[in-house]
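**Student:** Quick one: the structure is below, questions incoming.
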Amino acid sequence: MASTAVGLGGGEGDPGAGGPPAGSAHPDDASSMSDDVFEDAETTQARIEELRRRPFGDGSYNPPAAPASVSASITTTTTQQQQQHHNPSHHHQSSHHQPSHHHHHHHHSQLSLTGSHHYHDDAIMAPVQRSATGYPGYRPSREAMQMYAYGTDDYDDDYNDGWRSYRYDEVDMHPAPSNAHQQPFDDTVNHKTILLGDSGVGKTSFLVKYNTGEFRLGSFSATVGIALTNKVVVVDGTRVKLQIWDTAGQERFRSVTHAYYRDAHALLLLYDVTNKTTYDNIRAWLGEIREYAQEDVVIVLIGNKADCSGSERQVKREDGERLGREHNVPFMETSAKTGLNVELSFTAVARQLKSRGYEHGDDGKFNVHDFVRDNTKARSVCAQCRNM
(Lines of atoms letter the chains of each structure in order from A and count residues from 1; the text may use other names and numbers.)
(Lines give C-alpha, C1' and ligand atoms only; values in the text may rest on other atoms or scores of the structure.)
Protein backbone atom coordinates (compact mmCIF):
# COMPACT_ATOMS: atom_id res chain seq x y z
CA MET A 1 0.00 0.00 0.00
CA ALA A 2 1.56 3.30 -1.08
CA SER A 3 1.26 6.43 1.02
CA THR A 4 0.88 9.54 -1.15
CA ALA A 5 1.05 13.13 0.16
CA VAL A 6 -1.58 15.45 -1.30
CA GLY A 7 -1.89 19.19 -0.54
CA LEU A 8 -5.60 19.82 -0.22
CA GLY A 9 -5.28 23.50 0.61
CA GLY A 10 -4.46 24.74 -2.93
CA GLY A 11 -6.69 25.27 -5.89
CA GLU A 12 -6.22 23.90 -9.37
CA GLY A 13 -3.87 25.99 -11.48
CA ASP A 14 -3.38 28.54 -8.70
CA PRO A 15 0.35 29.31 -8.47
CA GLY A 16 -0.07 30.65 -4.96
CA ALA A 17 -2.05 27.70 -3.68
CA GLY A 18 0.38 24.82 -4.07
CA GLY A 19 0.02 23.79 -7.77
CA PRO A 20 1.46 25.19 -11.01
CA PRO A 21 -0.63 26.93 -13.63
CA ALA A 22 -2.49 24.80 -16.13
CA GLY A 23 -0.24 23.71 -18.97
CA SER A 24 2.99 23.58 -16.99
CA ALA A 25 5.14 20.56 -17.82
CA HIS A 26 5.95 17.84 -15.33
CA PRO A 27 9.63 16.95 -14.81
CA ASP A 28 10.92 14.29 -17.19
CA ASP A 29 13.77 13.33 -14.91
CA ALA A 30 12.66 10.26 -12.97
CA SER A 31 15.14 11.09 -10.23
CA SER A 32 13.09 14.16 -9.39
CA MET A 33 10.29 11.95 -8.05
CA SER A 34 10.38 10.46 -4.59
CA ASP A 35 11.26 6.75 -4.64
CA ASP A 36 8.51 5.83 -2.23
CA VAL A 37 5.65 7.55 -4.07
CA PHE A 38 4.92 4.74 -6.56
CA GLU A 39 5.83 1.19 -5.60
CA ASP A 40 4.35 -0.89 -8.43
CA ALA A 41 6.84 -1.91 -11.11
CA GLU A 42 4.31 -1.23 -13.87
CA THR A 43 4.07 2.44 -12.88
CA THR A 44 7.00 3.83 -14.89
CA GLN A 45 7.76 7.35 -15.95
CA ALA A 46 6.45 6.56 -19.43
CA ARG A 47 3.21 5.28 -17.86
CA ILE A 48 2.90 8.47 -15.84
CA GLU A 49 3.37 10.58 -18.96
CA GLU A 50 0.77 8.52 -20.79
CA LEU A 51 -1.74 9.03 -18.00
CA ARG A 52 -0.95 12.72 -17.77
CA ARG A 53 -1.77 13.20 -21.48
CA ARG A 54 -4.99 11.17 -21.25
CA PRO A 55 -7.92 13.62 -21.12
CA PHE A 56 -10.45 13.69 -18.31
CA GLY A 57 -13.98 14.79 -19.07
CA ASP A 58 -13.81 17.23 -21.94
CA GLY A 59 -10.04 16.95 -22.24
CA SER A 60 -9.34 20.41 -20.83
CA TYR A 61 -8.06 19.17 -17.47
CA ASN A 62 -4.30 19.06 -16.93
CA PRO A 63 -3.50 17.47 -13.56
CA PRO A 64 -1.18 19.60 -11.45
CA ALA A 65 2.03 18.27 -9.99
CA ALA A 66 2.04 17.04 -6.44
CA PRO A 67 2.34 20.24 -4.39
CA ALA A 68 5.42 20.87 -2.33
CA SER A 69 3.39 21.92 0.69
CA VAL A 70 1.87 18.90 2.42
CA SER A 71 -1.29 19.57 4.40
CA ALA A 72 -2.98 16.14 4.21
CA SER A 73 -2.00 12.49 3.94
CA ILE A 74 -4.01 10.08 1.74
CA THR A 75 -3.31 6.35 1.78
CA THR A 76 -4.12 4.72 -1.60
CA THR A 77 -4.65 1.13 -2.59
CA THR A 78 -3.90 0.71 -6.31
CA THR A 79 -5.73 -1.64 -8.63
CA GLN A 80 -2.63 -3.79 -8.90
CA GLN A 81 -2.31 -3.92 -5.12
CA GLN A 82 -5.93 -4.99 -4.83
CA GLN A 83 -5.07 -7.86 -7.16
CA GLN A 84 -2.22 -8.79 -4.86
CA HIS A 85 -4.77 -9.44 -2.18
CA HIS A 86 -6.26 -12.15 -4.45
CA ASN A 87 -2.86 -13.40 -5.68
CA PRO A 88 -0.96 -14.94 -2.75
CA SER A 89 2.21 -15.57 -4.78
CA HIS A 90 2.45 -11.98 -5.96
CA HIS A 91 1.73 -10.73 -2.48
CA HIS A 92 4.39 -13.02 -1.04
CA GLN A 93 6.93 -11.78 -3.55
CA SER A 94 6.18 -8.13 -2.76
CA SER A 95 6.39 -8.82 0.94
CA HIS A 96 9.71 -10.60 0.46
CA HIS A 97 11.32 -7.58 -1.19
CA GLN A 98 9.80 -4.90 1.06
CA PRO A 99 8.97 -6.39 4.47
CA SER A 100 9.80 -3.26 6.41
CA HIS A 101 7.58 -1.04 4.23
CA HIS A 102 4.63 -3.40 4.53
CA HIS A 103 5.06 -3.50 8.29
CA HIS A 104 5.24 0.28 8.40
CA HIS A 105 1.78 0.70 6.87
CA HIS A 106 0.26 -1.92 9.08
CA HIS A 107 1.58 -0.09 12.11
CA HIS A 108 0.46 3.25 10.63
CA SER A 109 -3.12 2.03 10.33
CA GLN A 110 -3.12 1.01 13.97
CA LEU A 111 -1.95 4.45 14.99
CA SER A 112 -4.78 6.04 13.03
CA LEU A 113 -7.33 4.27 15.21
CA THR A 114 -6.15 5.58 18.53
CA GLY A 115 -3.65 8.38 17.93
CA SER A 116 -3.92 12.01 18.94
CA HIS A 117 -3.61 13.95 15.69
CA HIS A 118 -2.51 17.49 14.90
CA TYR A 119 -3.99 19.83 12.34
CA HIS A 120 -1.69 22.36 10.68
CA ASP A 121 -3.59 25.64 10.41
CA ASP A 122 -1.62 28.75 9.43
CA ALA A 123 1.56 27.61 11.20
CA ILE A 124 -0.28 26.85 14.45
CA MET A 125 -0.24 23.26 15.64
CA ALA A 126 -3.34 22.44 17.65
CA PRO A 127 -4.06 19.04 19.25
CA VAL A 128 -7.27 17.43 18.05
CA GLN A 129 -8.84 14.15 19.14
CA ARG A 130 -10.80 12.25 16.48
CA SER A 131 -12.42 8.82 16.33
CA ALA A 132 -11.29 6.11 13.93
CA THR A 133 -14.38 6.57 11.78
CA GLY A 134 -13.14 9.91 10.43
CA TYR A 135 -15.79 12.02 8.73
CA PRO A 136 -18.79 10.08 7.39
CA GLY A 137 -19.65 10.89 3.80
CA TYR A 138 -16.41 12.73 3.08
CA ARG A 139 -14.78 12.31 -0.36
CA PRO A 140 -11.47 13.73 -1.59
CA SER A 141 -11.73 16.28 -4.38
CA ARG A 142 -12.03 14.90 -7.91
CA GLU A 143 -8.80 16.71 -8.78
CA ALA A 144 -6.91 14.83 -6.08
CA MET A 145 -8.44 11.54 -7.26
CA GLN A 146 -7.62 12.29 -10.91
CA MET A 147 -4.07 13.19 -10.08
CA TYR A 148 -3.29 9.76 -8.71
CA ALA A 149 -5.75 7.54 -10.67
CA TYR A 150 -4.24 4.84 -12.91
CA GLY A 151 -6.72 5.28 -15.75
CA THR A 152 -10.03 6.87 -16.58
CA ASP A 153 -11.99 3.67 -16.02
CA ASP A 154 -10.27 2.90 -12.73
CA TYR A 155 -10.82 6.46 -11.60
CA ASP A 156 -14.53 6.57 -12.45
CA ASP A 157 -15.24 3.16 -10.92
CA ASP A 158 -13.27 4.04 -7.83
CA TYR A 159 -14.88 7.43 -7.28
CA ASN A 160 -18.44 6.37 -8.05
CA ASP A 161 -18.12 3.25 -5.92
CA GLY A 162 -17.50 5.23 -2.78
CA TRP A 163 -13.72 5.59 -3.34
CA ARG A 164 -13.14 2.34 -1.48
CA SER A 165 -9.50 2.38 -2.54
CA TYR A 166 -8.94 5.69 -0.73
CA ARG A 167 -9.14 6.42 2.94
CA TYR A 168 -7.89 9.07 5.34
CA ASP A 169 -5.41 7.94 7.96
CA GLU A 170 -4.60 10.99 10.05
CA VAL A 171 -6.15 14.16 8.81
CA ASP A 172 -8.43 16.66 10.48
CA MET A 173 -9.92 19.23 8.14
CA HIS A 174 -11.81 20.97 10.94
CA PRO A 175 -9.99 23.81 12.72
CA ALA A 176 -9.44 23.37 16.42
CA PRO A 177 -11.60 25.38 18.84
CA SER A 178 -10.53 28.98 19.18
CA ASN A 179 -9.30 28.51 22.75
CA ALA A 180 -6.90 25.84 21.52
CA HIS A 181 -5.33 28.46 19.22
CA GLN A 182 -5.28 31.15 21.89
CA GLN A 183 -1.78 32.21 22.86
CA PRO A 184 -0.78 33.42 26.34
CA PHE A 185 -0.92 37.13 27.09
CA ASP A 186 2.30 38.89 26.09
CA ASP A 187 3.47 40.62 29.28
CA THR A 188 6.39 42.32 27.51
CA VAL A 189 4.18 44.80 25.64
CA ASN A 190 4.07 48.39 26.89
CA HIS A 191 0.45 49.49 26.60
CA LYS A 192 0.29 53.20 25.84
CA THR A 193 -2.30 54.77 28.15
CA ILE A 194 -3.04 58.48 27.67
CA LEU A 195 -4.69 60.94 30.05
CA LEU A 196 -6.89 63.39 28.14
CA GLY A 197 -9.09 66.34 29.04
CA ASP A 198 -9.14 70.10 29.29
CA SER A 199 -6.36 71.96 31.02
CA GLY A 200 -6.91 72.19 34.79
CA VAL A 201 -9.04 69.04 35.25
CA GLY A 202 -6.29 67.49 37.39
CA LYS A 203 -4.60 65.03 35.01
CA THR A 204 -1.10 65.56 36.41
CA SER A 205 -2.23 65.36 40.05
CA PHE A 206 -4.22 62.24 39.12
CA LEU A 207 -1.13 60.56 37.65
CA VAL A 208 1.16 61.62 40.51
CA LYS A 209 -1.33 60.23 43.04
CA TYR A 210 -1.37 56.90 41.23
CA ASN A 211 2.38 56.81 40.75
CA THR A 212 3.56 57.98 44.18
CA GLY A 213 0.47 57.96 46.39
CA GLU A 214 0.99 61.65 47.12
CA PHE A 215 -1.17 64.70 46.46
CA ARG A 216 0.66 67.97 46.02
CA LEU A 217 -1.82 70.80 46.25
CA GLY A 218 -1.01 73.79 44.07
CA SER A 219 2.47 72.56 43.13
CA PHE A 220 1.82 71.97 39.43
CA SER A 221 1.67 74.42 36.58
CA ALA A 222 -0.06 73.53 33.32
CA THR A 223 1.61 70.61 31.58
CA VAL A 224 3.53 71.59 28.46
CA GLY A 225 3.61 68.95 25.72
CA ILE A 226 3.86 65.33 26.93
CA ALA A 227 5.09 63.63 30.11
CA LEU A 228 5.06 59.92 30.83
CA THR A 229 5.60 57.30 33.51
CA ASN A 230 5.65 53.49 33.52
CA LYS A 231 3.65 51.26 35.84
CA VAL A 232 3.01 47.52 36.08
CA VAL A 233 -0.41 46.26 37.14
CA VAL A 234 -0.65 42.63 38.24
CA VAL A 235 -3.95 41.10 37.09
CA ASP A 236 -4.63 37.56 38.32
CA GLY A 237 -0.91 36.84 38.44
CA THR A 238 -0.24 38.38 35.01
CA ARG A 239 1.89 41.50 34.63
CA VAL A 240 0.31 44.21 32.47
CA LYS A 241 2.68 47.05 31.61
CA LEU A 242 1.19 50.52 31.29
CA GLN A 243 3.10 53.40 29.74
CA ILE A 244 1.06 56.35 30.99
CA TRP A 245 1.19 59.64 29.10
CA ASP A 246 0.13 62.93 30.67
CA THR A 247 -0.86 65.33 27.90
CA ALA A 248 -1.29 69.07 27.76
CA GLY A 249 -4.93 70.08 27.64
CA GLN A 250 -4.44 73.46 26.02
CA GLU A 251 -5.83 73.92 22.54
CA ARG A 252 -2.43 74.96 21.13
CA PHE A 253 -1.03 71.51 21.98
CA ARG A 254 -3.95 69.60 20.47
CA SER A 255 -2.16 68.80 17.20
CA VAL A 256 0.67 67.25 19.23
CA THR A 257 -1.62 64.96 21.18
CA HIS A 258 -3.43 63.85 18.02
CA ALA A 259 -0.25 62.13 16.87
CA TYR A 260 -0.21 60.06 20.05
CA TYR A 261 -3.77 58.79 19.64
CA ARG A 262 -3.00 56.48 16.75
CA ASP A 263 -1.09 53.79 18.62
CA ALA A 264 -2.74 54.26 22.02
CA HIS A 265 -4.13 51.17 23.73
CA ALA A 266 -6.19 53.03 26.35
CA LEU A 267 -7.47 56.54 27.02
CA LEU A 268 -8.58 58.02 30.35
CA LEU A 269 -10.77 61.03 29.59
CA LEU A 270 -11.13 63.42 32.55
CA TYR A 271 -13.38 66.36 33.31
CA ASP A 272 -13.68 68.48 36.46
CA VAL A 273 -16.97 68.09 38.33
CA THR A 274 -16.55 71.66 39.61
CA ASN A 275 -16.24 73.09 36.08
CA LYS A 276 -19.16 72.41 33.74
CA THR A 277 -17.27 73.66 30.69
CA THR A 278 -14.81 70.78 30.99
CA TYR A 279 -17.79 68.40 31.06
CA ASP A 280 -19.40 70.03 28.03
CA ASN A 281 -16.15 69.62 26.09
CA ILE A 282 -16.12 65.84 26.62
CA ARG A 283 -18.17 65.27 23.47
CA ALA A 284 -15.56 67.15 21.45
CA TRP A 285 -12.82 65.03 23.00
CA LEU A 286 -14.73 61.86 22.19
CA GLY A 287 -15.12 63.07 18.61
CA GLU A 288 -11.36 63.47 18.30
CA ILE A 289 -10.84 60.03 19.81
CA ARG A 290 -13.18 58.43 17.28
CA GLU A 291 -11.34 60.23 14.48
CA TYR A 292 -7.71 59.64 15.44
CA ALA A 293 -7.55 56.65 17.79
CA GLN A 294 -7.83 52.96 17.03
CA GLU A 295 -11.33 51.57 16.83
CA ASP A 296 -10.85 49.13 19.73
CA VAL A 297 -9.05 51.54 22.07
CA VAL A 298 -10.09 51.20 25.73
CA ILE A 299 -11.81 54.37 27.00
CA VAL A 300 -12.72 55.26 30.59
CA LEU A 301 -14.66 58.46 31.37
CA ILE A 302 -13.66 60.09 34.67
CA GLY A 303 -15.25 62.89 36.67
CA ASN A 304 -12.35 64.16 38.78
CA LYS A 305 -12.26 66.30 41.96
CA ALA A 306 -15.20 64.41 43.49
CA ASP A 307 -13.97 65.47 46.95
CA CYS A 308 -15.56 68.86 46.32
CA SER A 309 -18.15 70.43 48.57
CA GLY A 310 -21.77 70.54 47.52
CA SER A 311 -21.62 74.21 46.69
CA GLU A 312 -18.62 73.69 44.40
CA ARG A 313 -20.04 70.88 42.31
CA GLN A 314 -21.41 71.87 38.91
CA VAL A 315 -21.82 68.43 37.32
CA LYS A 316 -24.01 65.77 38.89
CA ARG A 317 -22.83 62.21 39.08
CA GLU A 318 -25.91 61.17 37.11
CA ASP A 319 -24.83 63.44 34.25
CA GLY A 320 -21.52 61.62 34.00
CA GLU A 321 -23.25 58.23 34.10
CA ARG A 322 -25.64 59.29 31.35
CA LEU A 323 -22.79 60.52 29.14
CA GLY A 324 -20.95 57.24 29.65
CA ARG A 325 -24.01 55.23 28.60
CA GLU A 326 -24.51 57.50 25.60
CA HIS A 327 -21.03 56.73 24.29
CA ASN A 328 -20.81 53.18 25.67
CA VAL A 329 -17.82 53.84 27.90
CA PRO A 330 -17.45 53.02 31.61
CA PHE A 331 -17.71 55.97 33.98
CA MET A 332 -16.48 56.68 37.49
CA GLU A 333 -15.84 59.67 39.71
CA THR A 334 -12.39 60.08 41.26
CA SER A 335 -10.40 62.32 43.55
CA ALA A 336 -6.67 62.86 43.16
CA LYS A 337 -6.75 64.45 46.62
CA THR A 338 -8.24 61.52 48.54
CA GLY A 339 -7.27 58.77 46.07
CA LEU A 340 -10.91 57.81 45.48
CA ASN A 341 -11.07 55.29 42.60
CA VAL A 342 -7.72 56.43 41.18
CA GLU A 343 -6.17 52.98 41.32
CA LEU A 344 -9.44 51.41 40.18
CA SER A 345 -9.37 53.37 36.92
CA PHE A 346 -5.97 51.95 35.94
CA THR A 347 -6.90 48.48 37.17
CA ALA A 348 -9.98 48.52 34.94
CA VAL A 349 -7.82 49.51 31.98
CA ALA A 350 -5.25 46.79 32.72
CA ARG A 351 -7.90 44.10 33.06
CA GLN A 352 -9.53 45.08 29.79
CA LEU A 353 -6.16 45.12 28.01
CA LYS A 354 -5.34 41.68 29.38
CA SER A 355 -8.70 40.37 28.22
CA ARG A 356 -8.06 41.69 24.71
CA GLY A 357 -4.41 40.77 24.67
CA TYR A 358 -4.78 37.22 23.40
CA GLU A 359 -3.85 36.34 19.85
CA HIS A 360 -7.45 35.70 18.82
CA GLY A 361 -9.01 38.68 20.51
CA ASP A 362 -11.17 39.14 23.56
CA ASP A 363 -11.37 36.04 25.77
CA GLY A 364 -14.99 36.94 26.57
CA LYS A 365 -14.51 36.62 30.33
CA PHE A 366 -14.24 40.28 31.34
CA ASN A 367 -16.69 43.15 31.06
CA VAL A 368 -15.18 46.49 31.99
CA HIS A 369 -18.60 48.10 32.54
CA ASP A 370 -19.57 45.47 35.10
CA PHE A 371 -16.16 45.68 36.76
CA VAL A 372 -16.34 49.45 37.19
CA ARG A 373 -19.94 49.37 38.39
CA ASP A 374 -19.25 46.63 40.94
CA ASN A 375 -16.05 48.18 42.29
CA THR A 376 -16.70 51.93 42.23
CA LYS A 377 -16.71 53.23 45.77
CA ALA A 378 -19.43 55.60 46.86
CA ARG A 379 -18.05 58.82 48.24
CA SER A 380 -18.28 58.78 52.02
CA VAL A 381 -18.21 62.55 52.41
CA CYS A 382 -20.33 65.22 50.82
CA ALA A 383 -22.90 62.64 49.74
CA GLN A 384 -25.32 65.46 49.11
CA CYS A 385 -23.29 66.33 46.01
CA ARG A 386 -24.69 63.24 44.32
CA ASN A 387 -28.25 64.25 45.11
CA MET A 388 -28.20 67.86 44.00
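Start at 1 and count along the chain as shown; that gives each residue its number.
For all residues, glycine too, the Cβ spot is worked out from N, Cα and C.
Residues as originally present; substitutions not included.
Okay, these came from Swiss-Prot:
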type    : residues                  : note
BINDING : 197-204, 246-250, 304-307 : GTP binding site
VARIANT : LYS365 to Arg             : In RNA edited version
**Student:** Can you tell me whether DSSP puts LYS365 (variant position) in helix, strand or coil?
**Tutor:** coil
**Student:** Sort out for me which one of LYS203, LYS365 has the most neighbouring CB atoms within 10 A, since those are the recorded positions we care about.
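**Tutor:** Max Cβ neighbours within 10 Å, all protein chains included: LYS203.
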**Student:** Going by DSSP, is THR247 (GTP binding site) part of a helix, a strand, or coil?
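**Tutor:** For THR247 (GTP binding site) - judged by DSSP and reduced to three states - the answer is strand.
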**Student:** Once the DSSP letters are reduced so that anything not helix or strand counts as coil, what is GLY200 (GTP binding site)?
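**Tutor:** Looking at the DSSP assignment, GLY200 (GTP binding site) belongs to neither helix nor strand, so coil.
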**Student:** Could you measure between ALA306 (GTP binding site) and LYS365 (variant position) for me? Cα positions, answer in whole angstrom.
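**Tutor:** If we compare the Cα positions of ALA306 (GTP binding site) and LYS365 (variant position), the gap is 31 Å.
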**Student:** How big is the gap, in Å, between the Cα of GLN250 (GTP binding site) and that of LYS365 (variant position), rounded to a whole number?
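**Tutor:** Computed Cα spacing between GLN250 (GTP binding site) and LYS365 (variant position) is 38 Å.
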**Student:** Which residue among the binding-site residues THR247, GLN250 has the fewest other Cβ atoms within 10 Å of its Cβ, if you could check?
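**Tutor:** Candidates: the binding-site residues THR247, GLN250. Fewest Cβ atoms within 10 Å: GLN250.
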**Student:** Can you give me the Cα-Cα distance between LYS203 (GTP binding site) and LYS365 (variant position) in Å, rounded to a whole number?
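**Tutor:** Answer for this pair: 30 Å between alpha carbons.
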**Student:** Which one of the binding-site residues (GLY197, GLY200) has its C-beta surrounded by the most other C-beta atoms within 10 angstroms?
**Tutor:** GLY197
**Student:** If you draw a 10 Å sphere on the Cβ of ALA306 (GTP binding site), how many other Cβ atoms land inside?
**Tutor:** 27
